[in-house]
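What follows is a set of notes on a single structure, which appears directly below.
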Amino acid sequence: MSYCRQEGKDRIIFVTKEDHETPSSAELVADDPNDPYEEHGLILPNGNINWNCPCLGGMASGPCGEQFKSAFSCFHYSTEEIKGSDCVDQFRAMQECMQKYPDLYPQEDEDEEEEREKKPAEQAEETAPIEATATKEEEGSS
């Protein structure tokens, strides 16, 4: 016997093996092709920003959402030669807001940043002698 149970926001449906093997008779509702927020990504067809895009990771709706929207909008619509150079104040306001919520917007530690900068330099040092040796060998064989 099949039955359904609601637990908070979840709806749990229990079915028998026979119910599960029977083809579904559910009718799918076609998506509204005029829905401006459906499957368009970050930029809507009209050029506006889709603040509901999952690609923004919820930044537009967090405690600094208004500051994020202001900075992002300024950058998106910027017509300066160096895009976004006219948005320093908006980005500064967003950064100040984010610093008030370090648990939600973790700052990159200076130590982590230095480590990341050192790694490419160390890798370049490791490969440099190999490349130099290969060049000398090529010159000797010519």
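The first residue you see is number 1, and the count goes up from there.
Cβ coordinates come from backbone N, Cα and C, glycine included.
Original residues only: the substitutions mentioned are not part of this model.
For the mutagenesis of CYS4 to Ser, Swiss-Prot gives this note: No effect on interaction with AIFM1. The structure shown keeps the original residue. For the mutagenesis of CYS53 to Ser, Swiss-Prot gives this note: Does not strongly affect import and stability of CHCHD4 in mitochondria; when associated with S-55. No effect on disulfide exchange with substrate proteins. Does not affect interaction with COA7. No effect on interaction with AIFM1. The structure shown keeps the original residue. What Swiss-Prot says about the mutagenesis result for CYS55 to Ser is this: Does not strongly affect import and stability of CHCHD4 in mitochondria; when associated with S-53. Nearly abolishes disulfide exchange with substrate proteins. Abolishes interaction with COA7. As annotated by Swiss-Prot, domain 'CHCH' applies to 61-105. Record note (Swiss-Prot) on the mutagenesis of CYS64 to Ser: Affects import and stability of CHCHD4 in mitochondria; when associated with S-74. According to Swiss-Prot, the mutagenesis experiment CYS74 to Ser carries this note: Affects import and stability of CHCHD4 in mitochondria; when associated with S-64. No effect on interaction with AIFM1. Swiss-Prot documents CYS87 to Ser as a published mutagenesis change and attaches the note Strongly affects import and stability of CHCHD4 in mitochondria; when associated with S-97. No effect on interaction with AIFM1. One mutagenesis experiment named in Swiss-Prot is CYS97 to Ser, and its note says Strongly affects import and stability of CHCHD4 in mitochondria; when associated with S-87. No effect on interaction with AIFM1.
On a Cα basis, CYS97 (mutagenesis position) lies 6 Å away from CYS64 (mutagenesis position). Among the mutagenesis positions CYS4, CYS53, CYS55, CYS97, none has a Cα sitting within 10 Å of the Cα of CYS87 (mutagenesis position).
Each residue of the domain 'CHCH' (61-105) gets a DSSP state, and the totals for helix, strand and coil are 25 helix, 0 strand, 20 coil. Within the model, the domain 'CHCH' (61-105) shows a mean pLDDT value of 94, rounded to a whole number.
Note on proximity: among CYS55, CYS74, CYS97, the mutagenesis positions of the record, the Cα nearest CYS4 (mutagenesis position) is that of CYS55. Sequence-distant contacts of CYS53 (mutagenesis position), defined by Cβ-Cβ distance under 8 angstroms and a gap of at least six in the same chain, are HIS40, GLY41, LEU42. When the mutagenesis positions CYS55, CYS87 are compared by the number of other C-beta atoms lying within 10 angstroms of their own C-beta, CYS55 comes out lowest.
Cα spacing between CYS97 (mutagenesis position) and CYS74 (mutagenesis position): 17 Å, rounded to the nearest whole number. Cβ packing within 10 Å was compared across the mutagenesis positions CYS4, CYS64, CYS74, CYS97, and the lowest neighbour count falls to CYS4.
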